[in-house]
Amino acid sequence: MNITTLTNSISTSSFSPNNTNGSSTETVNSDIKTTTSSHPVSSLTMLNDTLHNIRTTNQALKKELSQKTLTKTSLEEIALHSSQISMDVNKSAQLLDILSRNEYPINKDARELLHSAPKEAELDGDQMISHRELWAKIANSINDINEQYLKVYEHAVSSYTQMYQDFSAVLSSLAGWISPGGNDGNSVKLQVNSLKKALEELKEKYKDKPLYPANNTVSQEQANKWLTELGGTIGKVSQKNGGYVVSINMTPIDNMLKSLDNLGGNGEVVLDNAKYQAWNAGFSAEDETMKNNLQTLVQKYSNANSIFDNLVKVLSSTISSCTDTDKLFLHF
């Protein structure tokens with residue numbers, strides 16, 4: 001089954017990548033405090049393990065997002081792995097913060113030498129920073145790309161998936177609103193009122209649903225930037241509470257409603273086969289637009305995870321290099 005048959009497989013699924021369990025975070029905080037307070041050097045080991053976990057989970061998430069088959073199970077796995085990454089990112093940031101504030105236990109003579117050195121040095125006019133300052137910057141980088149980039153896509157995919165799930169329910173009901181129009185088999189009877197009501201309810205529910213940001217509002221410039229990033233046909237920039245948001249573009253639903261109005265009548269409408277096929281082709285084209293939008297978002301989310309994975313790889317390498325340098329420096 002590919003993305004075009006998503007309607008039957010995700011109608012009851014719940015994609016909530018930001019639904020991280022609060023008690024899990026508290027447990028992580030407790031574990032970090034207990035371990036680092038009793039043995040500060042272990043925070044480096046914990047950080048290395050956590051970054052490794054992020055990469056492993058992210059690789060699994062990228063594999064799921066690259067699949068052409070999206071099922072209820074795969075969507076649940078995507079949500080689970082997204083939440084796990086968010087929790088591990090939070091843990092990494094805390095560990096990096098601890099490393100930036102606490103002294104790394106080193107050789108006594110080396111510590112005295114370091115304390116006697118200038119706090120800052122100049123090399124070719126560029127300011128040098130300590131490893132603890134570097135780790136603090138790394139912590140900020142991890143948080144920034146997670147909060148301001150990865151989670152934006154998580155929320156956008158979640159919101160659009162929920163909308164399409166509800167549209168899938170309308171499609172499932174459509175079969176019951178179509179019946180033969182006569183005994184000759186040359187006409188079709190369509191319950192226009194029932195279909196129109198379902199589409200209007202869907203539009204009312206999601207017309208103000210934000211793809212970005214998840215909460216509050218942003219500037220018009222920022223909203224336009226993310227509309228372009230997410231895909232111009234997926235959303236639209238609209239005003240809200242004095243600011244701007246990127247809302248779900250409901251144009252496909254609007255076009256479906258217009259096509260029903262063009263059939264004439266608001267109750268049962270009898271269409272000859274040619275007219276029904278023409279209407280159904282237009283209706284299906286709008287459905288295809290929404291499917292393509294969802295597929296585009298999923299692909300962009302996969303690309304965002306690739307960028308995040310590369311960042312974690314670079315940060316892991318940076319931390320390892322710092323640690324190796326410290327070991328060489330203290331080996332005397």
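Quick reminder: no glycine exception, Cβ is built from N, Cα and C everywhere.
Keep in mind the model shows the original residues, not the substituted ones.
Annotated in Swiss-Prot:
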| type | residues | note |
| --- | --- | --- |
| VARIANT | GLU64 to Asp | In plasmid pINV_F6_M1382 |
| VARIANT | ASN102 to His | In plasmid pMYSH6000 and plasmid pCP301 |
| VARIANT | ALA136 to Asp | In plasmid pINV_F6_M1382 |
| VARIANT | ASN140 to Lys | In plasmid pINV_F6_M1382 |
| MUTAGEN | LYS151 to Glu | 50% reduction in hemolytic activity; when associated with K-154 |
| MUTAGEN | GLU154 to Lys | 50% reduction in hemolytic activity; when associated with E-151 |
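Around the Cβ of LYS151 (mutagenesis position), a 10 Å sphere holds 20 further Cβ atoms from the protein chains shown.
Counting every protein chain shown, the Cβ of GLU154 (mutagenesis position) has 25 other Cβ atoms within 10 Å.
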